[in-house]
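These notes are about the structure you will find just below.
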Amino acid sequence: MLLLLLLIVVTTLYIFAKLHYTKWERLGFESDKATIPLGSMAKVFHKERPFGLVMSDIYDKCHEKVVGIYLFFKPALLVRDAELARQILTTDFNSFHDRGLYVDEKNDPMSANLFVMEGQSWRTLRMKLAPSFSSGKLKGMFETVDDVAAKLLNHLNERLKDGQSHVLEIKSILTTYAVDIIGSVIFGLEIDSFTHPDNEFRVLSDRLFNPKKSTMLQRFRNLSNFICPPLAKLLSRLGAKDPITYRLRDIVKRTIEFREEKGVVRKDLLQLFIQLRNTGKISDDNDKLWHDVESTAENLKAMSIDMIASNSFLFYIAGSETTAATTSFTIYELAMYPEILKKAQSEVDECLQRHGLKPQGRLTYEAIQDMKYLDLCVMETTRKYPGLPFLNRKCTQDFQVPDTKLTIPKETGIIISLLGIHRDPQYFPQPEDYRPERFADESKDYDPAAYMPFGEGPRHCIAQRMGVMNSKVALAKILANFNIQPMPRQEVEFKFHSAPVLVPVNGLNVGLSKRW
């Protein structure tokens, strides 16, 4: 009797699982072959391949505009068509306005940042933060960025002081550069991780991006943020919160208290957050921007310490990795394309001369803006190596796929494989080649609808211009002062990483030598 009961239970579960994992086929969608209970995530679960590459693999092997996938037990849809992807992000934004990620503003305020917030809360915060990254604000922060770039230059000069060519792992060096920019511009800290790598902020950064130093519960909780937000909310309320985020909150709190107590004012993003907290808005008047810190009782809650900390943490996560990756991948590709390297280096030299600047001296915002070919290089790098290899959205109302009879059900998770689209030859001819000229006005050779490394529409990356500026500053410093040694062309291999970024298996090793 017991054996029969067990057989009935197992059979019932099997039938239920088969029905669950054939949902998309029954609804008429092309579907990735799913395994029970891992769905499309077997290689992710076994740490064989990162999630972004798994989505790109499915993109490559399937054929229809929309493909059914299973994120473990969660049915979702992968969009394989650039026009449809852009439509979801822009014209039909009202049907896909949320990301569907974990957020719990009330009980876990450090989870409530611009990236994950939903509905009116997101709209209000986006509107308030938008002025933070205007041209005037970036120009005001430029000196701080240039100070960090000078430390990068000093570090490289010290590593190459014997005048010989040396192979350096450039990604780790540029990660230090990016982290110090974030620490200074966003957290308001005076740090030099090149000289003092054991400072509190750098140590927290290493722990954050090194999953080996997190517990199994933390890793499971981080995965549930994306796969199953209700479970993440439950785990959070049971105490499974990331201690690093709260350590960073303490840093923000101490810095704000110090500034307000001592009357310290700096031209950085934290100062803008303080202004938003105290006045309810960020001024558009550049002359008053950094000094308008008077507060009123009703506006003190406009941006709490927790909200400042959570959004600082967001810009830290997004800004440090994307800046380091974009800059290092650009250097790596230039080493494999000497003719492109020569053109980029010549432009930097000419711009410095035109603006009356010296290679080892200070840069200016205007000079960086004048480096147009460097812009093309950054565009090509972010095409081939998007900072986030995929975008995600949640369908908030039933949506009919254009020119089909297919309907995307409400609450369905949507994945857009940027890596797949950006390396699709129908949108970008010869996608494996590094060709900055494909973006030049006079020789455009790509489908503009398919290029979206920072997202598109109302939820596009708010700090896009800052990230590009930070990368261009580092590139200009390196190209102006060092020779990059040519090397054979070879595609980068990526290893498994729990973070949704592209991590090279063996780093990015490039030969550098002094020019002067």
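Cβ coordinates are placed from backbone N, Cα and C, and glycine is handled just like the others.
According to Swiss-Prot:
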{"type": "VARIANT", "residues": "M55 to L", "note": "In allele CYP6D1v3 and allele CYP6D1v5"}
{"type": "VARIANT", "residues": "A150 to D", "note": "In allele CYP6D1v1"}
{"type": "VARIANT", "residues": "L153 to I", "note": "In allele CYP6D1v1"}
{"type": "VARIANT", "residues": "S165 to T", "note": "In allele CYP6D1v1"}
{"type": "VARIANT", "residues": "I182 to N", "note": "In allele CYP6D1v5"}
{"type": "VARIANT", "residues": "Q218 to E", "note": "In allele CYP6D1v5 and allele CYP6D1v1"}
{"type": "VARIANT", "residues": "K262 to T", "note": "In allele CYP6D1v5"}
{"type": "VARIANT", "residues": "R266 to P", "note": "In allele CYP6D1v3"}
{"type": "VARIANT", "residues": "D447 to N", "note": "In allele CYP6D1v5"}
{"type": "BINDING", "residues": "C461", "note": "heme binding site"}
{"type": "VARIANT", "residues": "M469 to I", "note": "In allele CYP6D1v4, allele CYP6D1v5 and allele CYP6D1v1"}
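A 10 Å cutoff on Cβ-Cβ distances gives K262 (variant position) a total of 8 other Cβ atoms nearby, all chains included. Long-range Cβ proximity for A150 (variant position), meaning a same-chain Cβ under 8 A and a gap of 6 or more residues, is found for R362, K477.
Listed in sequence order, L138, F142, V145, Y365, I368 are the same-chain residues six or more apart from M469 (variant position) with CB atoms under 8 A from its CB.
Taking all protein chains in view, 15 other C-beta atoms sit within 10 angstroms of the C-beta of S165 (variant position). Rounded to a whole value, the Cα-Cα separation of I182 (variant position) and R266 (variant position) is 14 Å.
For D447 (variant position), other Cβ atoms within 10 Å of its Cβ number 15.
Taking Cβ-Cβ distances under 8 Å and a sequence gap of 6 or more within the same chain, the neighbours of C461 (heme binding site) are A318, F454, G455, G467.
Mapped onto three states, the DSSP output places C461 (heme binding site) in coil. Per Cα geometry, L153 is the residue among the variant positions M55, L153, S165, D447 nearest to R266 (variant position). M55 (variant position) and S165 (variant position) have their C-alpha atoms 39 Å apart, to the nearest angstrom.
When the variant positions L153, I182 are scored by other C-beta atoms within 10 Å, I182 scores highest. When the Cα atoms are compared, S165 (variant position) and L153 (variant position) turn out to be 16 Å apart. Cα separation, D447 (variant position) to L153 (variant position), rounded: 37 Å.
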